[in-house]
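Working notes, structure below.
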Amino acid sequence: MTIGKNNKMIQHLNYRVRIVLQDSRTFIGTFKAFDKHMNLILGDCEEFRKIRSKNSKVPEREEKRVLGFVLLRGENIVSLTVEGPPPPEEGLPRVPIPGAAPGPGIGRVAGRGMPINLSAVPAGLQGPVRGVGGPAQQHMAPMGRGVPRAPMMGAPPPGMIPGGMPSMPGNMGRGAPPPMRGPPPSMIRGAPPPGRGGY
């Protein structure tokens, strides 16, 4: 069954309604939804039932229960009566107003990819601190023509160990070479001295 916009049931969504069932129970609540079988959903629902006592002298009394959100099966419904219009807060838009300041309860979409703030790098992903590990900044800069290069170390000449000391036969097999203290001045490659051609 296709439900059109002119259907009477749609016109009464969010209204307060009174529903009577076959067993004479009455439900009053906010009409939220329905389907082709006339199953109904009520919000803020209360149940009223009349209890007859076994004594005919005592009049029947009405018992009220607060139920909340209720699904009523269509085959048990006898009547549906509109009690009143929807409460005023139901008609207000649920869309945030552009000028309103967001409060702590405003829902936000979960991030799915690149973070919104691209300038902030998450902790642990910044790389090494300047001066600790990695090459110096001068070595990482792109080089152009005519710009003097930063000092770089070349390979040691034959007969020299990396520590800058000439190898001695007596030192062989006695452990690791002494720690490097930097290259000797003759090993630093920079601009050629004046009067000498190229490299």
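Quick reminder: no glycine exception, Cβ is built from N, Cα and C everywhere.
Don't look for the substitutions in this one, it keeps the originals.
Keep in mind the model is a prediction, meaning the values are calculated, not measured.
Noted in Swiss-Prot for the protein shown:
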- 4-86: domain 'Sm' (DOMAIN)
- ARG112 to Leu: Unable to localize to the pole plasm; when associated with G-130; L-145; L-174; L-181; L-189 and G-196 (MUTAGEN)
- ARG130 to Gly: Unable to localize to the pole plasm; when associated with L-112; L-145; L-174; L-181; L-189 and G-196 (MUTAGEN)
- ARG145 to Leu: Unable to localize to the pole plasm; when associated with L-112; G-130; L-174; L-181; L-189 and G-196 (MUTAGEN)
- ARG174 to Leu: Unable to localize to the pole plasm; when associated with L-112; G-130; L-145; L-181; L-189 and G-196 (MUTAGEN)
- ARG181 to Leu: Unable to localize to the pole plasm; when associated with L-112; G-130; L-145; L-174; L-189 and G-196 (MUTAGEN)
- ARG189 to Leu: Unable to localize to the pole plasm; when associated with L-112; G-130; L-145; L-174; L-181 and G-196 (MUTAGEN)
- ARG196 to Gly: Unable to localize to the pole plasm; when associated with L-112; G-130; L-145; L-174; L-181 and L-189 (MUTAGEN)
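Under the three-state DSSP scheme, ARG112 (mutagenesis position) falls in the coil class.
Across the domain 'Sm' (4-86), the DSSP tally of helix, strand and coil residues reads 7 helix, 47 strand, 29 coil. The domain 'Sm' (4-86) scores a mean pLDDT of 90 in the predicted structure.
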